[in-house]
Amino acid sequence: MSKIRVLSVDDSALMRQIMTEIINSHSDMEMVATAPDPLVARDLIKKFNPDVLTLDVEMPRMDGLDFLEKLMRLRPMPVVMVSSLTGKGSEVTLRALELGAIDFVTKPQLGIREGMLAYSEMIAEKVRTAARARIAAHKPMAAPTTLKAGPLLSSEKLIAIGASTGGTEAIRHVLQPLPLSSPAVIITQHMPPGFTRSFAERLNKLCQISVKEAEDGERVLPGHAYIAPGDKHMELARSGANYQIKIHDGPPVNRHRPSVDVLFHSVAKHAGRNAVGVILTGMGNDGAAGMLAMYQAGAWTIAQNEASCVVFGMPREAINMGGVSEVVDLSQVSQQMLAKISAGQAIRI
């Protein structure tokens, strides 16, 4: 089997050296070239035709985002961004994902060499996922039409969403059309600390419903979406007649924290047939067992179809496990969620 050919673009010679060491330490991939800036990278891409590009977000000669935008328009290819953990870094990284980057890795704040080498397996996994991802020429997503507002739903109803690679844009596409009368939405997206808050703030500006990073103990309200904080598990809990959010530091599940399975199992337990579950694009199997539990508890469950996924891993696993009520294109997910939950949704026999 041929190796995954990687090209790394970073203005730091140390980072280029470390990325080369990491990539070449895995037998199924090789670093074919490195570039100190996007202008040099442009020529190297033509020369080496890499399978995956790793791209530093912040560079002096040409902004990484400008380069990414041109690249995705003219020569779409899988890109993994390398970002700092600063607030600005998280905003720029989210913009990169919007422009078509597949995923990102964060640079450690101290001890770059030791930190990056400790991330070696994670970086290799992201490169492998990117090499398999579905890439299309970047077309800015049209602002979705707001769905017709139905009657304000009971606070018993709620929607639970899980996603990983490719999920930030898929979640945006699902949340933007939701009217203020929507039920509560609780979301687990695999993402490190610092990025989930920026992600929630960005969505809050784009959506009619309120979007925020979830906090432990807060009440779950209709017309609001709650995003699991990075490196914490989020569960649905009960407080009398109300739902509330529980945030905790439990061990990783399916190697993830936050884990979609943790969220979905809690929704199955506390919301049952009053919930709709949605599993979107992502690598691996996180969420499949939890979605089956939701399905068995009477919830309507939706998986994103392969054609609209960046990576079809998580939806495929959920479908194979038998816990999916229907498989729909990303463009139809919002509509189906609301249709099922408004109809009292527990219409499965």
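Placed from the backbone N, Cα and C atoms, the Cβ positions cover glycine too.
Quick caveat, the model's predicted, so the values are computed rather than measured.
According to Swiss-Prot, the domain 'CheB-type methylesterase' annotation covers 152-344, on the basis of sequence analysis.
The feature active site is assigned by Swiss-Prot to SER164 (among others). The number of other CB atoms found within 10 A of the CB of SER164 (active site), across every protein chain shown, is 27.
Cβ contacts within 10 Å of HIS190 (active site), excluding its own Cβ and spanning all protein chains shown: 25. Following the DSSP three-state reduction, the secondary structure of HIS190 (active site) is coil. If you look up Swiss-Prot, you'll see HIS190 (among others) marked as active site.
When other Cβ atoms within 10 Å of the Cβ of CYS207 (mutagenesis position) are tallied across all protein chains shown, the result is 20. Swiss-Prot gives this note for the published mutagenesis CYS207 to Ala: Slight increase in methylesterase activity.
Here Swiss-Prot notes a mutagenesis experiment, GLY284 to Val, with the remark: Loss of methylesterase activity. Taking the Cβ of GLY284 (mutagenesis position) as reference, residues of its chain lying under 8 Å away and at least six apart in sequence are, in sequence order, SER164, ASN254, ARG255, HIS256, GLY313, MET314, GLU317.
Annotation source Swiss-Prot lists active site at ASP286 (among others), citing sequence analysis. Same-chain residues at least 6 positions away in sequence with a Cβ under 8 Å from that of ASP286 (active site) are, in sequence order, GLY162, SER164, HIS190, VAL253, ASN254, HIS256, SER259, VAL260, ASP261, MET314.
Every protein chain considered, the tally of other Cβ atoms within 10 Å of the Cβ of CYS309 (mutagenesis position) stands at 25. In Swiss-Prot, a mutagenesis experiment is listed as CYS309 to Ala, annotated with the note Loss of methylesterase activity.
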For the domain 'CheB-type methylesterase' (152-344), the mean pLDDT of the predicted model: 96
